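Below: one structure, written as structure tokens.
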Amino acid sequence: MKKFRWVVLVVVVLACLLLWAQVFNMMCDQDVQFFSGICAINQFIPW
């Protein structure tokens, strides 16, 4: 039963990361001033 909890935890974390990446890309597309520096770094990270 403990292993099942770990699987759920990993899936939730991965889902959050994917969602965060989507939001990040939207912000970069809109060219928000605050995110411009982070977006430059973000281009080097393969999502």
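Backbone N, Cα and C atoms are what each Cβ position is placed from, and that goes for glycine too.
Among the sequence features in Swiss-Prot, the mutagenesis site Cys16 to Ala is noted as follows: Still represses PhoP-regulated transcription. Note: Cys16 (mutagenesis position) has no non-local neighbours, i.e. no same-chain residues 6+ apart with C-beta under 8 A of its own C-beta.
In Swiss-Prot, a published mutagenesis experiment is listed as Cys28 to Ala, annotated No longer represses PhoP-regulated transcription. Counting every protein chain shown, 16 other Cβ atoms lie within 10 Å of the Cβ of Cys28 (mutagenesis position).
Quoted from Swiss-Prot for the published mutagenesis Cys39 to Ala: No longer represses PhoP-regulated transcription.
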